[in-house]
Amino acid sequence: MAAQVTLEDALSNVDLLEELPLPDQQPCIEPPPSSLLYQPNFNTNFEDRNAFVTGIARYIEQATVHSSMNEMLEEGQEYAVMLYTWRSCSRAIPQVKCNEQPNRVEIYEKTVEVLEPEVTKLMNFMYFQRNAIERFCGEVRRLCHAERRKDFVSEAYLITLGKFINMFAVLDELKNMKCSVKNDHSAYKRAAQFLRKMADPQSIQESQNLSMFLANHNKITQSLQQQLEVISGYEELLADIVNLCVDYYENRMYLTPSEKHMLLKVMGFGLYLMDGSVSNIYKLDAKKRINLSKIDKYFKQLQVVPLFGDMQIELARYIKTSAHYEENKSRWTCTSSGSSPQYNICEQMIQIREDHMRFISELARYSNSEVVTGSGRQEAQKTDAEYRKLFDLALQGLQLLSQWSAHVMEVYSWKLVHPTDKYSNKDCPDSAEEYERATRYNYTSEEKFALVEVIAMIKGLQVLMGRMESVFNHAIRHTVYAALQDFSQVTLREPLRQAIKKKKNVIQSVLQAIRKTVCDWETGHEPFNDPALRGEKDPKSGFDIKVPRRAVGPSSTQLYMVRTMLESLIADKSGSKKTLRSSLEGPTILDIEKFHRESFFYTHLINFSETLQQCCDLSQLWFREFFLELTMGRRIQFPIEMSMPWILTDHILETKEASMMEYVLYSLDLYNDSAHYALTRFNKQFLYDEIEAEVNLCFDQFVYKLADQIFAYYKVMAGSLLLDKRLRSECKNQGATIHLPPSNRYETLLKQRHVQLLGRSIDLNRLITQRVSAAMYKSLELAIGRFESEDLTSIVELDGLLEINRMTHKLLSRYLTLDGFDAMFREANHNVSAPYGRITLHVFWELNYDFLPNYCYNGSTNRFVRTVLPFSQEFQRDKQPNAQPQYLHGSKALNLAYSSIYGSYRNFVGPPHFQVICRLLGYQGIAVVMEELLKVVKSLLQGTILQYVKTLMEVMPKICRLPRHEYGSPGILEFFHHQLKDIVEYAELKTVCFQNLREVGNAILFCLLIEQSLSLEEVCDLLHAAPFQNILPRVHVKEGERLDAKMKRLESKYAPLHLVPLIERLGTPQQIAIAREGDLLTKERLCCGLSMFEVILTRIRSFLDDPIWRGPLPSNGVMHVDECVEFHRLWSAMQFVYCIPVGTHEFTVEQCFGDGLHWAGCMIIVLLGQQRRFAVLDFCYHLLKVQKHDGKDEIIKNVPLKKMVERIRKFQILNDEIITILDKYLKSGDGEGTPVEHVRCFQPPIHQSLASS
C-alpha cells in the first residue's frame, strides 16, 4: 500500500507547481538560446585503437600516427589563436625617454616581468613550427620512400596532411600580419639586454633566432619548401593531397564552411609548395597528374576565402607567387580582376529562398508529427525507411545551413578585401577608416537586407532543427547502425564467399577484419553454419540472416577502421603489382564505393548538435583583430557604427522595412555567436568583455530606436483613424493625398518577453513599455504645454491631441501593459493630488487676462470674437514648446491636416469650445473657474464700476421728465441731448467704464453658455445610462392593446442590463453603495432642474448692496418717476450715449464691446428689480415711440434722428431678449402653481390745480 501523504505535504507539493516554467505563446523570432545540455564528444582520437586486435595491423599503426598528428594540429590552432588575438603590450608600457632617466631600471624590470611570459609563448611557437615542419616532412619522406610509393594511403591520412598544409599557411600569414608581436619582442629584448638577463650564449642565440624568425616574412613557408624539396618525389604525394581536395570539393564531400574553405586553401598552398626549383606544376598538369583548369575554375568561382578571423586570403595569390607563374600566366583566369557572381548575394537570394521554402515545408511535416503532436515518442513503431528519411532530412538541413553560412562569410570576406571609396560610394567620406570602408560604406541597402534575410533563415532553421534534435539523433544512430550492419553482415557476405572460394587470402582477411570490427550479431556471435564462410552456395531454402536494429552509432575509431579497410579494397594503389580492386566483381565495387561515400558524413551526423552549431556559426562577422592591427594603436576598438551586427540591426530600424522587422533579433544574435566563440574557441576574456560592452550600448540604442518607432507608428495610426474622412477625400480631389501608415510588424516584437542575449533573458516588452510610457507622458505634457502657450481658442486642438493620444494608448494597450490613460493624463495635468490641474488654471488665466477684456459677444451667432479695439495691454504668453511630429498628431502631413481643421476654430470662442471646456474641466474645474469669475465680477461691481456709477450719478440731471408727444421727435431728441450733455461728453464713459461693464457681461455669458454645454453633456449621459437604469421609452400601442403588458415584456427583455439589482446580487457592499449612488446621481441630476446660473445671479445680487444702485426712498412712497436717482435712469443715459450713431471712421459700441456690455447693464437692472421701470421710463424708448408716431428725420446737434432711432430699435429688441432670459432663470426657483400677484392700494392721484386747494 502506498505511504500516506499528509495534508501539509500535499499542499506544499501543490505550491511547488507554481515554480514550473510554463511555455508561453511568444512568437519565435530569435535563435535558440545556448544549450545547457552537454554536447557529448564521442571522438576518442584513436585512444581505443589497440582494442581492435582483429583489424589490419597496418591501419592500427596508421591510427597511432593520426592521433599524434591531430594533437599537433590542435596545438597549431592554439598558436593561431595566440597570434590572432595578440594585442600590443609594449604600447601600454611607459617608455624610457633617455639614459639619464632615474626610474629607467624600474621601468625595464617591469617590462621584463610583464613581457617574459609572452615572449616564452613566442619562443615555444618558434620551436613548435620547427617540430611541425620536421614532423610533416618526416611523414612525407616516409610515404615517398621508393618501397612505399606503390602502397595505398588512406583518404583520412591524406586529409590530415592537408590540414597540416592549411595550418602552415594560416600560421605564416598570422605571423606576417602581427607587427605588435615583433614590437613586443623588441621591447623585451631591449629591457633584457639592459638588465643583462640573457648572459649565456645559447639564450642570446635563441633570442636572435626568434628575432629573425619574427622579422622574416613567409619564414614558415620558406622552411617548409626548403625541407620538402630535398625529398625525392614529394610532389607526387602533394599531388595526391591536392587531387583528393579537388575530388572532395567537386563532390561536396564537406559539411561545415571551415572544411569547404580548408579544401580550397590546401589546393592553393599545395600548388605553391609543388611549384618550386625541383618540380613544376605545369609539367604535372601536362602528365595529367593534376588538373589545373579545374582548380582555376574553382578559384575563379570563389576568389576570396576566410583565412582566420577577419583575415582573408585571395586564392589567386598562391598561384601568382609560385615559381613558374610568369611564363604560364595566360593559362589562369582566376588571377584576372573582376568580381565573381558568387559575391552578388542579391542575385543568389531567389535560389536561397526557394531552397529554404522547399526544405522548411518538408521539415514542418515531420516537425508537426514529431514535436507538436508528440507521436515522436513511439520510436519503436517507425520503419527503417522512415528513419532513413529523417536521416536524409538532417543531412540535407545541415548542408543547406552550411551552404548559406559559407555564403554569408564569403560575401563578407570579399567585402573586407575590396573596401569601397568615395568614387564607388558617394556617402563614403574622404576621412573614412579602412575598416569603415570595408563594412559601414561597403554594402548597398539591398545587400544589407539580403544578408539579414539569409542570417534569419540560418538562425530560424537552426531553431527548428534544434527542436527536433532528439528525433534526429535517434534516427541518425538507428540508420547508421542499420546501414553498417546490413552492409557488413549481408552485403559483404557474397564477396567473402567468392574470396574464400577463389582462395584470395588478402581480400578474405580484409573482409573478415571488417566484419569482426563492426558486426553486431543477433546471437552474439557469427553463425557457424553460414555456407558463405566455407565458400559454398546457400541452400535452396535460403540462409536467413537476421540483422538486429538498435539506435547505436559506431565509435570514431571503428568507423575509421572500416572505411580505411574498405578503401584499401577499392584503391588504385596497393602494395603488390596487382591491386585488390581488380580481384573484386563490378557490383561489389559499386556497393563498397556507395557505402564509402555515404559513410563520409556519419561522423558529422553522429555529433549532430555540435555540427549544427558549426554550420550556423557566424561569429567571425564581429572579430576585427586584423583591422585593429592596421590602425597601429590609433584605435583600441572600433565604434558600433562600423560593427557588422549593429550595421544590419540599425539598417532595419532606420529603413522601417516591414518585411524585415521580425528579423531584427537575428542580426543581434551575431553577438551571441561571437561571445560564445571568444570564450570557447579563443578562450579570451578581454574579447568577451569588448563584445559585452558593445552589446550593452547597442541594445540600449536598439530599445531606444524601436520604442520611438513603435510609438510614432501607433500615433500616426491613431491620427489617421481619427482624421475626418471628408477632409481626406477633399484633399485627394485637390491632388494632395494624406497616406495611411503602411502596415508594420511590431506586434511580434512587442510579444517578446524573454529575448536571449549573452546569456541574459531580457523582457523586451517591459523595456519598450517603459519608453512608450515616457513618450506617452511627454505627448500629453506637450499637448497641455502647447495649450498653455496659446489663447482659449486652442482648447479644441488640445482636445483633439488628447483624443489622438487616447486612441494611441488604446492601440498600444493591446500589446503593452501601460498605466491607465486617465492616470497618465492626470499626472501630466498635475492633477493627481491638486484639486485642479494645469488646464483649469490656464482656462481661468485666459478668461481673466484675455477673454473677459478682449472678446465681444454676438448673440446672433452665439460666439465671442476678438475686439477690433483692445483696451487692455497685450497678454504675454510662454513660448510654444518645440516638438517632433510623433509627439503631436503623428506625422508632418497629419500635423498640417489637423492644423487646417483647428484653424477654423481659431478666430472665435463658441459652443465647440464650451463643450470641450466642460469635458476637460469637469464639475470640479468648472466650479473653481466660476468661483474665481464671481470674485472678478465682485471686484469690478464693488470697485471701478461702483466709482463710475457714483461719479456719473452726480453729473446726471436731478430730474428729467419724459417730454410730451406734442414736442415731436426732433424736439425730444434735442431735449434729451441737452439734459444728458455731461454724460454724453464724459470722456471715460466709452472707454474704461464700458470696458469694465463688458468684462462683467462676458463673465455672465461665459457662465450661462458653460451651463448650456454642461446640460447637453448631462442629457447625453442620461440617454447612455438609460438602458442600464431600467428607463425605457414608451412603446407604440395599437387599439385594443394594453400598455402595461407591453412594457412588462420590454422590462423583462432588458432586465439583464439593469445594473443596480445585478450588483446587489453579485457585488460587495462597497460596490453596491457605489452603484446606488451613481444611479441616484444620474437620475436626479437633470430631473430636479438644478440651475447653476440662477445661483450665480443670486450671488451677484448680493454684491449690489451699495445704496447708490437703488437710490433713496421715493418721496411719494411708491416709486421715483422723474428723479434720476436709480441705476436704470443712469443706464438709460448710457444707452442714449451708445445709440448716438458714430462717424464713418469710428467704431460702434457693438464692434468695441459686443453684447457683453448690454448683458451687464440689463443684469444689474433685473437684479435690482428695475426692469419694468426701465422699459417704461427709458429716454431712448420714449424717443422711439414718438418718432414711430411722427416719422420725422432731422439732424439735431450732428445726430441723424432716423439712424439713431434705428439703433434704439435694435437695442430694445436685444434688451428685451436679455431681460426675458434673466427673468426666466431668476423665476425658475419660484414656487410652482399659479403666481401670486402682490397688490398694494394707493390713493388716487390728484391734479396739481386741485392739490393746492
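Using the three backbone atoms N, Cα and C, a Cβ is placed for every residue, glycine included.
If you look for the noted substitutions, you won't find them, since the model keeps the original residues.
Features reported for this protein in Swiss-Prot:
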type    : residues      : note
MUTAGEN : Cys179 to Arg : Reduced interaction with RAC1
MUTAGEN : Arg190 to Asp : Reduced interaction with RAC1
MUTAGEN : Glu434 to Lys : Reduced interaction with RAC1; when associated with A-626
MUTAGEN : Phe626 to Ala : Reduced interaction with RAC1; when associated with K-434
MUTAGEN : Met632 to Asp : Reduced interaction with RAC1
MUTAGEN : Leu697 to Asp : Constitutive induction of the formation of actin filaments; when associated with D-704
MUTAGEN : Tyr704 to Asp : Constitutive induction of the formation of actin filaments; when associated with D-697
MUTAGEN : Leu841 to Ala : Constitutive induction of the formation of actin filaments; when associated with 844-A-A-845
Cα-nearest neighbour of Met632 (mutagenesis position) within the listed mutagenesis positions, Arg190, Leu697, Tyr704:
Arg190
When you rank Cys179, Arg190, Phe626, Tyr704, Leu841 by Cα distance to Glu434 (mutagenesis position), which of the mutagenesis positions ends up on top as the closest?
Phe626
Among all chains shown, work out which of the mutagenesis positions Cys179, Met632, Leu697, Leu841 has the most CB atoms within 10 A of its CB.
Leu841
Do you know offhand how many angstrom separate Tyr704 (mutagenesis position) and Leu697 (mutagenesis position) by C-alpha?
11
Using a 10 Å cut-off, grab the number of neighbouring Cβ atoms around the Cβ of Glu434 (mutagenesis position), all chains included.
12
Compared by Cα position, which of the mutagenesis positions Arg190, Phe626, Leu841 is the closest one to Leu697 (mutagenesis position)?
Phe626
Candidate nearest Phe626 (mutagenesis position) in space, where candidates are the mutagenesis positions Cys179, Arg190, Leu841 and distance is Cα-Cα:
Cys179
Name the residue among the mutagenesis positions Phe626, Tyr704 whose Cβ has the smallest number of other Cβ atoms within 10 Å.
Tyr704
I'd like the Cβ neighbour count for Arg190 (mutagenesis position), meaning other Cβ atoms within 10 Å of its Cβ, all protein chains included.
16
Collapsed DSSP category at Met632 (mutagenesis position):
coil
Work out how many Å separate Leu841 (mutagenesis position) and Arg190 (mutagenesis position) at their Cα atoms, rounded off.
79
Inter-residue Cα distance where the pair is Cys179 (mutagenesis position) and Arg190 (mutagenesis position), in Å:
17
